[in-house]
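Here the residue is the original one, but Swiss-Prot notes a mutagenesis experiment at this spot, TYR33 to Ala: Loss of deubiquitinase and deneddylase activity. Swiss-Prot documents ASP61 to Ala as a published mutagenesis change and attaches the note Loss of deubiquitinase and deneddylase activity. Marked as active site, for deubiquitinase activity by Swiss-Prot on the basis of a curator's inference: HIS64, ASP80. Swiss-Prot gives this note for the published mutagenesis ASN114 to Ala: Loss of deubiquitinase and deneddylase activity. For the published mutagenesis CYS118 to Ala, Swiss-Prot gives the following note: Loss of deubiquitinase and deneddylase activity. No effect on ubiquitination activity. Is still able to restore the intracellular growth defect in D.discoideum exhibited by cells lacking all four members of the SidE family. Residues or ranges marked as active site, nucleophile in Swiss-Prot: CYS118. For the mutagenesis of HIS277 to Ala, Swiss-Prot gives this note: Defective in substrate ubiquitination. The structure shown keeps the original residue. Swiss-Prot lists GLU340 to Ala among its mutagenesis entries, and the accompanying note reads: Defective in substrate ubiquitination. Quoted from Swiss-Prot, the note attached to the mutagenesis of HIS407 to Ala states: Defective in substrate ubiquitination. Swiss-Prot lists ARG766, GLY767, LEU768, ASN769, LEU770, SER771, GLU772, GLU862 with the feature NAD(+) binding site. Under mutagenesis, Swiss-Prot gives GLU860 to Ala with this note: Loss of glutamylation.
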Amino acid sequence: MPKYVEGVELTQEGMHAIFARMGYGDITSGSIYNGVPTIDTGALNRQGFMPVLTGVGPHRDSGHWIMLIKGPGNQYYLFDPLGKTSGEGYQNILAAQLPMGSTLSVIPNGSGLNMGLCGYWVASAGLRAHQALNQHNPPTLLNVGQTITNEMRNELDHDGYRKITGWLRAVADEFPEGDPQLDGKALRENTEKDLKIEIPTLVLPGKDTSPKEMSVKPTAPQDKSVPVWNGFSLYTDDTVKAAAQYAYDNYLGKPYTGSVESAPANFGGRMVYRQHHGLSHTLRTMAYAELIVEEARKAKLRGETLGKFKDGRTIADVTPQELKKIMIAQAFFVAGRDDEASDAKNYQKYHEQSRDAFLKYVKDNESTLIPDVFKDQEDVNFYARVIEDKSHDWESTPAHVLINQGHMVDLVRVKQPPESFLQRYFSSMQRWIGSQATEAVFGIQRQFFHATYEVVAGFDSDNKEPHLVVSGLGRYVIGEDGQPIREAPKKGQKEGDLKVFPQTYKLKENERLMRVDEFLKLPEIQNTFPGSGKHLQGGMPGMNEMDYWNRLNSLNRARCENDVDFCLKQLQTAHDKAKIEPIKQAFQSSKGKERRQPNVDEIAAARIIQQILANPDCIHDDHVLINGQKLEQQFFRDLLAKCEMAVVGSLLNDTDIGNIDTLMRHEKDTEFHSTNPEAVPVKIGEYWINDQRINNSSGNITQKKHDLIFLMQNDAWYFSRVNAIAQNRDKGSTFKEVLITTLMTPLTSKALVDTSQAKPPTRLFRGLNLSEEFTKGLIDQANAMIANTTERLFTDHSPEAFKQIKLNDLSKMSGRTNASTTTEIKLVKETWDSNVIFEMLDPDGLLHSKQVGRHGEGTESEFSVYLPEDVALVPVKVTLDGKTQKGENRYVFTFVAVKSPDFTPRHESGYAVEPFLRMQAAKLAEVKSSIEKAQRAPDLETIFNLQNEVEAVQYSHLSTGYKNFLKNTVGPVLENSLSGLMESDTDTLSKALAAFPSDTQWSAFNFEEARQAKRQMDAIKQMVGNKVVLDALTQCQDALEKQNIAGALDALKKIPSEKEMGTIRRELREQIQSARQELESLQRAVVTPVVTDEKKVRERYDALIENTSKKITELETGKLPNLDAVKKGISNLSNLKQEVTVLRNEKIRMHVGTDKVDFSDVEKLEQQIQVIDTKLADAYLLEVTKQISALDNTKPKNQTELKTKIAAFLDRTTDIEMLRNERIKKHGSSKDPLDLSDLDKLSGSLQRINQSLVSDLITTIRVSINQMEAKTFHEQEKEIQQNFELLAKLEKTLDKSKTSEKLREDIPKLNDLLVAKQKAYPQMVQMQLKSEVFVTQLREVCQANHDDLDKTRNARLRELDRLDREAGITRMVGNLIWGLTNKVGLTTDERLDIRTKQQSLARFKNELFNDKIDTDQLISNLARKRPSELQEGLGISTDNAMELHLLLTELAGKTTSPDELEERMKAIDDISTKIGREPEHLKFVMVEEDESNKKTIGF
């Protein structure tokens, strides 16, 4: 690997080497590592300057070079190749490193010129700035900045970027020997020749035949999901924060009362009372809980298997409400500590006191916590028991795990040896959330430690210390044989578990304690612990030991222990960074923030756009015609799709803005259509002209720019269409709409750049309204990316993150257009009522957002973003944010802007420059034709004759001066002209043309012979000049045909100056000059490399292809036991096809030069996929055939089984359709016959099943309609409608057979039946209500009858008792006698009859008053009673009882006939009136008294 240059950037070693080569000796450089500067001011003062490498950290070795410069006295300067704004970002932290009283000024050089060459600029422009600023009379800082800017721009002109990068690649391993040089530019220019660098000429191939990147389809799994989080977080929730503050105020911020390690610590002059179990520790444990749940959810989305609790849930299933309760409990988990003692007795005491503190807090705040947070007191008691930890149950529920694991994770900072504890705690968490998630937790834990100024321990797999068995604090022992001592193997074990020895164990001879390095090499550890063989640096990387010690004891450490807000902010910053860093690690880094420089096609596009704007007459209805070149709709779509229009806009000028008026006058009647088909089209030209007449009659350019921006904001008809066209998702757009979009998009971008004054915000919102289905897809794609971007600890997961982001990238939704955004989330939530919100985080200023200007109050919050090609918006969070005003779920997608060459699409070149060059060729051909028409063939005789005359003059009487003039000046010109014309030697002719004597020279000879000679010479000069021009134009045409821009320019340079070619018409000279300028503009093009870190790209590709190959092999060898397995295999194969496409694209991107791309590794995978595809297709057909056969034999017994069969049928129909489409797709354009007979046979079987299902469903629906009742009408109606929907699906798949047509005829009849039922529904409801009222009336009649009879019975019984007394018979004797006489039939016991009747009537009443059955059942029960029972039970007449019995019988029979319902309701009214008018209750009537039995009564 090159040691001096990585990509196009100097490494730290390279920076030192270039300065040594220039003669500056062994310099000292500085750095800013992880935000912490390291500057040796002594070395800075000795050297006079110091290169400083910024932006490096634990996971980033390369960064950005800047330079500190020592000026006079205490004056220092800072040079940043990115420009003054970037440099100001380092000003404060670097000024703090300089001597007291120093001043650090930033050199105000321009931006946009770095081009990723910061190291080179430091060694060149930086050194020249140092020299200028240390002169005796130095220039002003402003002049230095301007000079540097001009020098950098001049170096980049004329293909400078490729020259510089070519030189850097040439010196990547070694700088050539030679003399010292003043600066990097001088060194480059003095060594380029010796290095023999070949800078390829800018030649465009006639046709770009290199492989093209292919688009990929999202592979986000549909079957793996977690509920979208509602936004709850430790860092934003006031309830949790209040609990933490309470815990601090009352416990954690108080001094210990015990004696063990209870002395307070002084950090930065501030006291901390509980440095190990205080506020910082507590808040970190709460942060871990959120982090563990977050990473568990990611693991579930990745399809990993997580540990389950007794209720079947996992950590991934923890809800926001549950996590809130857990965090509140965590706030008090160590609040009860008296000191740092941890023995069993004190441990239990502390936890009881912590429990009491928690309970007291809840009681003190009961009104806000119950039931809003905790459901009830029992819920509170549960968490109190977890805090108490009486039974040391650490895994029963998520609360037990998160509270105890959170505490445990934080202990790593104070445990020794760290390797033993980290492995133990890692394995403890690993079972719950998996290995990758656990790595992420412990990786972010280190960032939390840094953020809260805690010590970060290293991890050394080679540690020779004795290993500590964390559980029980024991030891493992190596025995005499050099192997670990183990327990006896258990059943099924090959070898026993490691035997644990107490620390008091006395080693025997030849025994020793197992070391850490030995423990980590054990097979059982290596198989489960990814840290085996790995190393982690302790402390703060890049910081020396003393500085780190000072950091751990700083005031900020104390603030973390004493300030809840400060500590939470530190943790939140670290947590947010941990979500972003894994994304950046997955991609090649990009040092600059500025937009990339234009490529050759974008320059050509800008020139074409300028020509159209200046001359809109070239616009026709369906094309643009320029210099014979016909540009149709696809050309302009290519410009929108492949050019970065913001870059194109940077090449336009105010004249182009002014030409909008010209364009709009030409397009006065062109209609522009909104994407809403119901919207009225608007004539865009007429709109613009009227707007300018009213608002900008003076034609002010700045106002015109604002008006252009205002037009962009018009979503009613303009922007919706422009946005859709720009993103290639429009339908039915006209040519003019596509053309105007192409012209206006870069113009709008330029207007935004020119008018925006505000600093770009770091957070923007964009509101959208999307369908539920589309939103679900976005959530799945976002989750797939989020789940695979995890912080590393030991294992690099970045290749998988790269792949998932490439596969599921959502950036295209915000690309290719000037998207409107806002800094106010209320606007998108309340005003726009968006159901999807894109929250775009831009901490590095990569989006280049521009404020939308001065169009009314409130618009200062509006910003427009044209997403740069090399910037992606990568999701880091998806949040469920309540409901919209329409009741829809609102989702917030949080993205972070990340810049990398990996995002730059590799378009084929030439799509714009090829037609542009043809335009120039056509223009020059026209010039050449005009010159040829005016030019005669060269008259060589004229030259011969003049030569003879010149020779003859030597013998004439003319002056010696004239003779010498002809001999020395005219003669050679004639000779060269003749030679050049005869040999068609353009160089000789050019030299001759330049040597023709001037008019001034001729004026010295004022006689006729000289004047005659001059006239002849002028004619020859015109002849030679025209020949030179024609030859140059011919060469230029040849070069343009080969698309050799440099060759064409070289040819045009041979055309004589205006003075020398004065005989050519002015307009022709102007056309030549115009073509030259157009071609020269192309030479400013920059080819932005898509690979800047070859090592990273190669390693990433190797990891990806290894992983994909492994998955293909697993699929290849996997079993397919059933249809589900086959379908899963097909789904996996589909995803693998997309992964292979990503690999192919990466191979294309890695390709440089003209060599053929070696796709052999990718093609091998593609061949495997093809074999698997065939295997799966065969298995799919076989399993579907089995399923269809089984379906045919299934006989549904009820509606549920029928629906199951229908669902299976629809699935099989889809299966057959998929098989059919896939077979057609594979057959392609083959001329061989396509055999679908097997699928046709299966379709026939399905058709028979379909007819059976339709018939069954029709019957089911008819029965359901007939059984509809008023009280359950809507539920039944809903179910029937669902059945109708199923029926509609089935009907679509029915064929045209007679059986099917007959079934189709029955469907409308069902609908009519339902409609009739729906029409009868109001009367059914009325009937139901009347029935309920009627039952209530019957109950009243029954109750009245019962009460009257009860009174009569009681009176009669009292009367019988009186008669008994009067007869002198006691009750006992009487009962005995009557019992005997009753038994033999001589008498009747009136009392027994009364009681029997009483019980009968009570049963009737109880049945009537039974509230456990509904009204219909009650009526049905009454209908089964005899009229006599009704008469007795209700106390009504015989006639009414008979009439009531008939009515109840009718009511028990269901009907929906309006007439019948009406009749029944009338009958209810009639009988109600009759029984309401009575009741003539039955009374006891005395019968004729019998002397022998005075107790007989009759009814």
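Glycine is no exception: its Cβ is also placed from the backbone N, Cα and C atoms.
Here the original residues are kept at every noted site.
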Residue pair SER771 (NAD(+) binding site), GLU860 (mutagenesis position) - Cα distance, angstrom, rounded: 30
Count of other CB atoms lying within 10 Å of the CB belonging to GLY767 (NAD(+) binding site): 20
Minimum Cα separation from GLU860 (mutagenesis position), reported as the residue among recorded positions HIS64, LEU768, GLU772 that achieves it: LEU768
Entry from the recorded positions list ASP80, LEU770, GLU860 having the most other CB atoms no farther than 10 A: ASP80
Nearest recorded site to HIS277 (mutagenesis position) by CA-CA distance, among recorded positions HIS407, LEU768, LEU770: HIS407
Greatest C-beta neighbour count within 10 angstroms, which of the recorded positions GLU340, GLU862: GLU862
ARG766 (NAD(+) binding site), number of other Cβ atoms within 10 Å: 23
CB within-chain contacts under 8 A for HIS407 (mutagenesis position), separation at least 6: THR285, GLN330, PHE333, VAL334
Recorded NAD(+) binding residues, ARG766, GLY767, LEU768, ASN769, LEU770, SER771, GLU772, GLU862 - maximal Cα separation rounded to whole Å: 27
Candidate recorded positions TYR33, HIS64, CYS118, GLU340, pick with smallest Cα gap to ASN769 (NAD(+) binding site): HIS64
Candidates ASN114, ASN769, SER771: member of the recorded positions with the richest Cβ shell (10 Å): ASN114
Rounded Cα-Cα span from CYS118 (mutagenesis position) to HIS64 (active site, for deubiquitinase activity), Å: 7
Rounded Cα-Cα span from CYS118 (mutagenesis position) to ASP80 (active site, for deubiquitinase activity), Å: 8
Surrounding CB atoms that lie within 10 Å of the CB of GLU772 (NAD(+) binding site), all protein chains: 10
Packing count at TYR33 (mutagenesis position) (other Cβ atoms within 10 Å of its Cβ): 20
Residue with minimal Cβ packing [other Cβ atoms within 10 Å] among the recorded positions CYS118, LEU768: LEU768
